[in-house]
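Asks: Record note (Swiss-Prot) on the mutagenesis of HIS145 to Phe: Loss of function. Marked as active site by Swiss-Prot on the basis of similarity to another entry: HIS145. Experimental mutagenesis is annotated in Swiss-Prot for GLY186 to Glu, with the remark: In gon-10; specific defects in gonadogenesis and vulval development.
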Amino acid sequence: MNSNGPLMEHGKRRVAYYYDSNIGNYYYGQGHVMKPHRIRMTHHLVLNYGLYRNLEIFRPFPASFEDMTRFHSDEYMTFLKSANPDNLKSFNKQMLKFNVGEDCPLFDGLYEFCQLSSGGSLAAATKLNKQKVDIAINWMGGLHHAKKSEASGFCYTNDIVLGILELLKYHKRVLYVDIDVHHGDGVEEAFYTTDRVMTVSFHKYGDFFPGTGDLKDIGAGKGKLYSVNVPLRDGITDVSYQSIFKPIMTKVMERFDPCAVVLQCGADSLNGDRLGPFNLTLKGHGECARFFRSYNVPLMMVGGGGYTPRNVARCWTYETSIAVDKEVPNELPYNDYFEYFGPNYRLHIESSNAANENSSDMLAKLQTDVIANLEQLTFVPSVQMRPIPEDALSALNDDSLIADQANPDKRLPPQITDGMIQDDGDFYDGEREGDDRRNESDAKRAAQFESEGGEKRQKTE
């Protein structure tokens, strides 16, 4: 058994954050609800709130063809690499075969977009495997609908599956939790027959994409009971959501005893989303991240859905603050996208007066049924000892080796200094702050981050 009990709430965590400024340049097309620009908006809020001081910020290496074909088929990845808007007429049959078209359009730079999303999750998993950090964040990832040989639901490559496969090299059991409003079908399907990965999805069920995720879908073969689905109805509130989330996840942590956790933080479960009918606020959504942060388990946090960009940026910024355990004010800091957050320019959003179709009795029965299945897990699955496979992203540098071999009379290379975090003592005001000279320096540094798109001080990994 792991010593995975809850820690003191304010325990310090080492947090890595993966971002590439190019991610915001990709465009699904006019009228499409998926806006990669929301990730750039998130990044600017993270920087201007000063959260970068508590993060190790990295620019991930793009995932290679070989990295992505650890899950996806060679034929599918060859298509994504070869097709583009200029030659799409040559790929009509393949577009139909691989479900690339209306919902999943073929846009300029699609393959490179997939490389960034997948590369971030692979790098995050590798960093956790090496025990260099406790939490790794990739808001560029979370594309949970993609299948082995098929695009689906605005997702082309499943960075989550790739990240979990990487985590499994070092961790016997990995827990995947999905709080997107849509069922995490691509991840569930990938691990439906294994007991080394438990997938848990809280989602809207019924006449709603992708139409999967019934309570009765519990896995097959060795994976029976290791797929957990919590189908919900419209209008669920923070209180109702947490009334079922916490008891179920507490039982999952007890019975499955994961060695690592991947949390998909899809923001389309928030009130006001263009596609989602839930009624969560940032506080209710963020409470899920806070729950897992309280455990002594390596945690990967990834993005996902979210189709009201200003609220996506709010949500993932808030959950970054939870990861580093820093309170941030409700007043939004000025940033390049400040006007997007009007008219109130506040971090937190309010719930609406929409009807909550999830009655207490319905949620109680749902909880009872899910926990009854979990109680049938009589033991924690074991794994045979075996050599650890080679890491993905073999280009990762060994930071400690670089530091050890550096000339003491010369400045450390930026690959090292970019990942360094300031000591907590740097953030006191007044006398403890050295007459506030450091605050002034930090303000200049934040401005430099903003003006340069956050690139200059990022560490490539």
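A Cβ is built for glycine as well, from the same backbone N, Cα and C atoms used for every other residue.
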Asks: Determine the Cβ neighbour count for HIS145 (mutagenesis position): the number of other Cβ atoms within 10 Å of its Cβ.
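Replies: Here the count is 26.
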Asks: Which ones in the same chain are close to GLY186 (mutagenesis position), with CB under 8 Å and 6+ residues apart in sequence?
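Replies: The answer is LEU143, HIS144, HIS145, ALA146, LYS147, SER152, CYS155, ASN158, ILE160, VAL161.
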Asks: By the DSSP assignment reduced to helix, strand and coil, which category contains HIS145 (mutagenesis position)?
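Replies: The residue in question, HIS145 (mutagenesis position), is coil (DSSP, three-state).
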Asks: Reduce the DSSP letter at GLY186 (mutagenesis position) to three states and note it down.
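Replies: Once the DSSP labels are grouped into three classes, GLY186 (mutagenesis position) ends up as helix.
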